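What Swiss-Prot annotates here:
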type: DOMAIN; residues: 9-465; note: domain 'Trm1 methyltransferase'
type: BINDING; residues: Arg36, Arg134, Asp152, Val185; note: S-adenosyl-L-methionine binding site
type: MUTAGEN; residues: Asp200 to Ala; note: Loss of activity
type: BINDING; residues: Cys315, Cys318, Cys350, Cys353; note: Zn(2+) binding site
Amino acid sequence: METDLNDYTVIKEGEAEVLMHKKNQVFFNKAQVNNRDMSIAVLRAFIIKRKQEHEAMLSKRARSSGKVVEKDVSETSKEETPTENGDDNGKTNGEHEVTTQDGPKEAAKTAYESARRELKPPRVLEALSASGLRALRYAREVEGIGQVVALDNDPASVEACQRNIKFNGLMSTSKVESHLTDARVHMLSHPKDFDVVDLDPYGAPSIFLDSAVQSVADGGLLMCTATDMAVLCGANGEVCYSKYGSYPLKGKYCHEMALRILLASIESHANRYKRYIVPVLSVQMDFYVRVFVRVYTSASAMKNTPLKLSYVYQCIGCDSFHLQSVGRSLPKNNSVRYLPGVGPVVPQDCTHCGKKYNMGGPIWSAPIHDQEWVNSILNGVKSMKDRYPAYDRICAVLTTISEELPDVPLFLSLHSLSATLKCTSPSAALFRSAVINAKYRVSGSHVNPLGIKTDAPMEIIWDIMRCWVKNHPIKPQSPEHPGSVILSKEPSHQADFSRHVGSLSKAQAKKVARFLPNPEKHWGPKIRAGRTITSKHVSLLGHEAVNGHLNNNHKEAGDEEEEEEEEEPEEDIIEGEPELKRQKTTEDFASTS
């Protein structure tokens, strides 16, 4: 495969390098470095965890084998009775002594060594590879990884991926292979064949989920990204329901709800094949959500799925929300009986402001993180700081996640509560102190710097806000306004705003950065590969973003002459570019009328 390097720009990320054509032929988004770094961190933790689980299984199997051999030997010894012949008796006893001492050890050692050879390096499937950068980084940066299979149904992408595999040398060519095929067909034809399946599509992953949950090996890792955030956050609820089987709500917690909708959808697909998922990490970053789940097979454990799903009732007036479980369980003798959930958990009208409720879901209401995994991933990232290009960002996200309440779905927004009452907002530290002093738990959220997770009921939350307003009076509002209705009631709980030591998390107390700004302008989604650039893209993204996306205009890669050549042919790069004019304002129209 002959390649004219003058037509390409070399992009280096981590230990991998890829050749990107100066035309928009193959999709690449620099902003996804956060996604790729987080995936590598989780993959490293998965390989370590997988090895630990295998060692534990071997140890258990070895002990079991030893006990079986000892039992057989003891039974054999009892069956053989001693004879009157002293020589024969001594000879027989001596033989049995050797067997009793050495037999179990040898059998256990043999079983251990035999099982040890069964653990092979994990096979990874990147279902939608595009340039192959992610697959190359997996192969070059993750120790102990096996074969990496990169798929794409676009010939230009597969050609680019194969070119990049060769460009990265022998290590990549020996581990990474690229195929032109439909990812869904490939996954369906390889059931339980991959230890890791990575889905990172352009848009919704819904059409790949059914085949993905079948392709993951038992105990394997499924990594899935969804970038259709407008759909998942309630802009088109009917579209979200058709894709994911859940109805979204427009709340301040909509991005976390998007995570939980995606998890519920994956669980639904897995249940059809007597499988279930265990989330280890769920992240909302930049313009997408990303979940990491392990997939297991168990018909009995699958029955617990309704206990992990809930409907959400959200008041249209004050944004109070309540969760109702889809199912419940009752212990019955030595078994468990599964029953429908009891509801509704709310009346027709909100008890706080008198407005109606919107109902959404079902969503995943069980924990979306495994705190042991999160701490392991975070420690691994800190120990390999130089190997993560986006170290600061992923470390900040993981730090915030490690301090979240794992068993509290969704969160409150302090500014939203204050906006409902039209009052000044208390500081986060004061509000958290009031919640803790009321004997409830509270934490932040990695999704929103203003988000507050707590197990306190909404009655306590509004009582705290009523007490705050009493000390910080506001102007009278319309009696029909939700805030006026809430404030018309006397608080049943007197809030204590004295500062509590737990009002600040450990990261906050140490002043560790938790929410970082974007590193550069236009840090977000990019134009789909091969799409014609129109005036709409220019107006939305700007000339700098569009041209930078197409040309991969990195000044450090070229000299001054190349920079001048890149500035000239804007007409060739952007088709249908409009003449730049200042849009008329209302003052202009008034002056011409």
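Residue 1 is the first one shown; counting continues down the chain.
Just so it is clear, glycine is given a Cβ too, placed from its N, Cα and C backbone atoms.
Don't expect the noted substitutions in this model, because it carries the original residues.
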Tell me which of the recorded positions Asp152, Asp200 sits in the most Cβ-dense spot, judged by other Cβ atoms within 10 Å.
Asp152
For Cys318 (Zn(2+) binding site): intrachain residues, at least 6 apart, with Cβ closer than 8 Å:
Cys350, His352, Cys353, Lys355, Thr420, Trp462, Pro482, Gly483, Ile486
For Asp152 (S-adenosyl-L-methionine binding site): DSSP state (helix, strand, coil):
strand
Could you tell me which three-state DSSP class Cys353 (Zn(2+) binding site) falls into?
coil
Cys315 (Zn(2+) binding site) CB neighbourhood, other CB atoms within 10 A:
24
Test of understanding: give the count of other CB atoms lying within 10 angstroms of the CB of Cys353 (Zn(2+) binding site).
22
Can you name the residues of this chain that are 6 or more positions from Arg134 (S-adenosyl-L-methionine binding site) yet have a C-beta less than 8 Å from its C-beta?
Arg36, Ser39, Glu126, Asp198, Asp200
Quick one: Cα separation, Cys315 (Zn(2+) binding site) versus Val185 (S-adenosyl-L-methionine binding site), in Å?
44
